[in-house]
Amino acid sequence: MGSRASTLLRDEEIEEIKKETGFSHSQITRLYSRFTSLDKGENGTLSREDFQRIPELAINPLGDRIINAFFSEGEDQVNFRGFMRTLAHFRPIEDNEKSKDQNGPEPLNSRSNKLHFAFRLYDLDKDDKISRDELLQVLRMMVGVNISDEQLGSIADRTIQEADQDGDCAISFAEFVKVLEKVDVEQKMSIRFLH
């Protein structure tokens, strides 16, 4: 299987993915091997069902939301490039990246892009704001039936009251960023990938 992974990924593809995502050559080849092992249809793409076979996602209360983040609107398959773009949001920021070229595109693992990614997990209807109902749905996914609907409603109301600065009873991206300004998002939204 290891040889299959390395023969199907060309060096120029690896270089393009490195440039776009910041992953190292060895990380890309290792993740490609993982990608091909998940690709049960052996067609070079992953389906939602392929992702649902990953135990860590299957038990994660936000697993479905995370899985959906891998897929473009209306798509039911993701190729390796799209898979890597999404994973790049979770790549830790290295010290040498903090002083990167300011004129280049913002890295996918920047604080801003990590916040946009997290915001989209809550913004279920993609209207660029988190409503009380959306917050309730995500809270319900996270806590299950361990908290009453009344308690969840109280948590959602208090969260929106504290975050909502413009009085529209919803949380905009700017308000979301403000609430999380003291949170180490770079660390909390990072997964260590082996080199």
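From the backbone N, Cα and C atoms, a Cβ is placed for every residue, glycine too.
At each noted site, the model still has the original residue.
The Ca(2+) 1 binding site feature in Swiss-Prot is assigned to Asp123, Asp125, Asp127, Lys129, Glu134; the stated evidence is sequence analysis. Less than 8 angstroms from the CB of Glu134 (mutagenesis position) sit Tyr122, Asp123, Leu124, Asp125, each of them six or more residues away in the same chain.
Cβ contacts within 10 Å of Glu175 (mutagenesis position), excluding its own Cβ and spanning all protein chains shown: 19. What Swiss-Prot lists as Ca(2+) 2 binding site is Asp164, Asp166, Asp168, Glu175, and the listing cites a curator's inference.
Secondary structure of the domain 'EF-hand 2' (66-101) per DSSP, as helix, strand and coil residue counts: 16 helix, 3 strand, 17 coil. According to Swiss-Prot, the feature domain 'EF-hand 2' maps to 66-101.
Using DSSP to sort the residues of the domain 'EF-hand 4' (151-186) gives these counts of helix, strand and coil: 22 helix, 2 strand, 12 coil. Marked as domain 'EF-hand 4' by Swiss-Prot on the basis of sequence analysis: 151-186.
Quoted from Swiss-Prot for the published mutagenesis Gly2 to Ala: Reduces SLC9A1/NHE1 stability. Does not reduce Na(+)/H(+) SLC9A1/NHE1 exchange activities.
Record note (Swiss-Prot), mutagenesis Glu134 to Ala: Reduces SLC9A1/NHE1 stability and Na(+)/H(+) exchange activities; when associated with A-175. The unchanged residue is displayed. Reduced to three states, the DSSP call for Glu134 (mutagenesis position) is helix.
Swiss-Prot gives this note for the published mutagenesis Glu175 to Ala: Reduces SLC9A1/NHE1 stability and Na(+)/H(+) exchange activities; when associated with A-134.
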Checklist entry - Across all chains shown, how many C-beta atoms besides its own are within 10 angstroms of the C-beta of Asp166 (Ca(2+) 2 binding site)? => result 11
Item to check | The one of Asp123, Asp125, Asp164 whose CB sees the fewest other CB atoms within 10 Å, among these binding-site residues | outcome: Asp125
Next on the checklist: Are there any residues at least 6 positions away along the chain from Lys129 (Ca(2+) 1 binding site) with a Cβ closer than 8 Å to its Cβ? List them or say none.
Outcome noted: Asp123, Asp168, Ala170, Ile171, Ser172, Phe173
Checklist entry - Which residues, in sequence order, are found in the same chain with Cβ within 8 Å of the centroid defined by the Cβ atoms of Asp164, Asp166, Asp168, Glu175 at the Ca(2+) 2 site, excluding those residues themselves? => result Lys129, Ala163, Gln165, Gly167, Cys169, Ala170, Ile171, Ser172
Next on the checklist: Can you give me the Cα-Cα distance between Asp164 (Ca(2+) 2 binding site) and Asp127 (Ca(2+) 1 binding site) in Å, rounded to a whole number?
Outcome noted: 16
Checklist outcome for this item: Taking the centre of the Cβ atoms of Asp123, Asp125, Asp127, Lys129, Glu134 as the Ca(2+) 1 site, the remaining residues of that chain with Cβ inside 8 Å are Tyr122, Leu124, Lys126, Asp128, Ile130, Ser131, Ala170
